[in-house]
Amino acid sequence: MGYTLWNDQIVKDEEVKIDKEDRGYQFGDGVYEVVKVYNGEMFTVNEHIDRLYASAEKIRITIPYTKDKFHQLLHELVEKNELNTGHIYFQVTRGTSPRAHQFPENTVKPVIIGYTKENPRPLENLEKGVKATFVEDIRWLRCDIKSLNLLGAVLAKQEAHEKGCYEAILHRNNTVTEGSSSNVFGIKDGILYTHPANNMILKGITRDVVIACANEINMPVKEIPFTTHEALKMDELFVTSTTSEITPVIEIDGKLIRDGKVGEWTRKLQKQFETKIPKPLHI
C-alpha cells in the first residue's frame with residue numbers, strides 16, 4: 001500500500017479520486033515536475049519547485065500554497081512511502097469544471113497530485129552509452145513551459161523506441177533543439193555546446209547542474225544552437241534529464257559519434273556530477 005499527495009494532504013492511494021472533468025484529463029491543462037531521490041534525499045528539489053511555480057504562472061494557474069509548504073508535502077510523501085532511490089512525479093491542473101476551452105471561473109481550485117516510484121540509477125546506460133535517432137520537432141512554441149501536453153514528445157519517443165533507440169533527438173529545420181525527454185549536449189575540441197534556454201527547449205534542472213559541473217572543471221560552455229550535421233561531427237554527445245543524469249550518446253541513426261565510445265570529457269562531467277549526489281547515511 002502506498003501514499004499519494006492529493007492537494008494539501010498525504011492520503012492512501014485508493015483514496016484518490018480524479019474527476020472526469022478535470023482539465024488536466026481533458027485538455028492537458030496543467031504543469032508537472034519530476035524530482036530524483038537518492039538515498040532518501042530529494043535532489044535539486046528547490047529548483048524543481050521554482051520551475052513548477054514559474055510554469056504555472058506562465059499559464060495563469062495560481063498554486064494555492066507556498067513553496068515551503070510544497071517542499072514539506074514532498075518530503076512527507078518520500079518519508080511516508082519510504083522511498084530510497086527513485087523519483088517523485090507531481091502535477092498541478094487548472095481544476096475541475098464543465099468542459100469548455102476557456103478558463104473556468106476563479107472559484108475553481110487547482111488539483112495537485114504527486115506520487116513516488118522506486119527505481120535504480122541507469123548505471124548501464126551511463127557506462128556504455130545509448131543509441132539515438134533524429135526526429136523532426138513538431139511541438140508547439142512554448143517548450144519552456146513544462147506542460148502536461150506531451151503528445152509531440154510521445155510520438156517522437158515512440159519513433160525512437162520502434163527504431164531500437166533510447167532517445168529521439170529533436171530538430172527544427174536541422175537545428176537540434178533537445179531530446180524528447182532530455183536536453184542535448186555536444187562536445188567539440190573540449191568545448192561544451194547546448195541549445196540556448198529559450199522558448200524552443202525546456203531549461204532542464206539537470207542541464208543547469210551539468211553546466212555548473214563544466215564550470216567547476218574549467219570546461220568552456222557555449223549555449224548556441226548546432227545542426228544535425230554538426231551533432232554527427234561532435235567528439236562526444238550526451239543527453240541529460242532528472243532520471244537519465246548524463247547519458248552518453250554513442251550512435252545516431254547508425255552513425256557513430258567519433259569512435260562510438262564514451263568520451264573523456266563526458267566521463268569527467270559524470271564524475272563531477274557524482275560528487276553532487278546525496279550519499280547514504282551511515283549510522
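Cβ atoms are placed via backbone N, Cα and C, with glycine included.
For all the noted positions, this structure keeps the original residue and models no substitution.
Per Swiss-Prot, active site, proton acceptor is recorded for LYS146, and the stated evidence type is experimental evidence. LYS146 (active site, proton acceptor) has a Cβ environment of 22 other Cβ atoms inside 10 Å.
Of all Cβ atoms in the protein chains displayed, 18 besides its own lie within 10 Å of the Cβ of TYR32 (substrate binding site). Per Swiss-Prot, substrate binding site is recorded for TYR32, ARG99, HIS101, and the stated evidence type is experimental evidence.
Positions annotated as pyridoxal 5'-phosphate binding site by Swiss-Prot, on the basis of experimental evidence: ARG51, GLU178. Applying an 8 A CB threshold to same-chain residues 6+ apart, the list for ARG51 (pyridoxal 5'-phosphate binding site) reads GLU33, LYS146, LYS203, ILE205.
Swiss-Prot gives this note for the published mutagenesis GLU178 to Lys: Loss of transaminase activity and small gain in racemase activity. The C-beta environment of GLU178 (mutagenesis position), restricted to residues of the same chain at least 6 apart in sequence and closer than 8 Å, consists of CYS143, ILE169, LEU170, VAL184, HIS195, MET200, ILE201, LEU202, GLY204.
DSSP assigns LEU202 (mutagenesis position) to coil, not to a helix or a strand. Record note (Swiss-Prot) on the mutagenesis of LEU202 to Ala: Inactivates enzyme.
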Pairwise Cα distance maximum in Å, substrate-binding residues per record: TYR32, ARG99, HIS101: 21
